[in-house]
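The structure under discussion appears below in the form of structure tokens.
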Amino acid sequence: MGAPATRRCVEWLLGLYFLSHIPITLFMDLQAVLPRELYPVEFRNLLKWYAKEFKDPLLQEPPAWFKSFLFCELVFQLPFFPIATYAFLKGSCKWIRTPAIIYSVHTMTTLIPILSTFLFEDFSKASGFKGQRPETLHERLTLVSVYAPYLLIPFILLIFMLRSPYYKYEEKRKKK
């Protein structure tokens, strides 16, 4: 597979990632920060099922720091998702480079405390977490695996934007 074909495969992966992120953000993540009345009972039940089944303490009783990440997702990331979907599914949109770098770094930065919480928090002593919590290493790793794509795909995006010869920044020079 040549460089243009590889680039198109990565662009399609990224386009589908952003496309899939729209309903996940709207119907799951933002329930923690938007009024409950906005969501049909089916979506509320889906979130309850997920949070209980996977013992996700952040979505059962979201702490303030996690809600701040969700607010950023609402204000900054959600408007970017359709733009990024368009740019990557269309392909060859060099203008997406800078916004994609900003998105990827922001998202990876928010995932560090989330994944660290799942891996290292002593939930038996943590009074800020109510409801079911991961108790075993297997339950913690299961939660990490649910959130890991939101660290890995932005990392791929960042490397792609920084290393792809197609997306590399070229300084425009004035002709004399």
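For all residues, glycine too, the Cβ spot is worked out from N, Cα and C.
The domain 'EXPERA' annotation in Swiss-Prot covers 10-158, and the record cites sequence analysis as its basis.
Listed in sequence order, PHE88, LEU89, GLY91 are the same-chain residues at least 6 apart in sequence whose CB falls under 8 Å from the CB of GLU11 (mutagenesis position). Annotation of the mutagenesis experiment GLU11 to Gln in Swiss-Prot: Decreases DTG binding.
Mutagenesis annotation in Swiss-Prot: ASP29 to Asn, described as Abolishes DTG binding; the structure shown retains the original residue. A sphere of 10 angstroms centred on the C-beta of ASP29 (mutagenesis position) encloses 20 other C-beta atoms.
Experimental mutagenesis is annotated in Swiss-Prot for GLU42 to Gln, with the remark: No effect on DTG binding. Secondary structure at GLU42 (mutagenesis position), taken from DSSP and collapsed to helix, strand or coil, is helix. All protein chains shown were included, and the count of other CB atoms within 10 Å of the CB of GLU42 (mutagenesis position) stands at 9.
Under mutagenesis, Swiss-Prot gives ASP56 to Asn with this note: Abolishes DTG binding. Proximity of ASP56 (mutagenesis position) to non-local residues of its own chain (separation of 6 or more, Cβ distance below 8 Å) is seen for TYR50, LEU143, VAL146, given in sequence order.
Reduced to three states, the DSSP call for VAL75 (cholesterol binding site) is helix. Marked as cholesterol binding site by Swiss-Prot: VAL75, GLN77.
The mutagenesis experiment GLU135 to Gln is recorded by Swiss-Prot, whose note states: Decreases DTG binding. Within 10 Å of the C-beta of GLU135 (mutagenesis position) there are 11 other C-beta atoms, taking all protein chains into account.
Within the domain 'EXPERA' (10-158), the DSSP-based counts of helix, strand and coil residues read 117 helix, 0 strand, 32 coil.
Counting only the Cα atoms, the space from GLU42 (mutagenesis position) to ASP29 (mutagenesis position) is about 14 angstrom. VAL75 (cholesterol binding site): 10 other CB atoms within 10 A of its CB, across all protein chains. Shown in sequence order, HIS21, THR25, TYR103, HIS106, THR107 are the residues of the chain, 6+ apart in sequence, with a C-beta less than 8 angstroms from the C-beta of GLN77 (cholesterol binding site).
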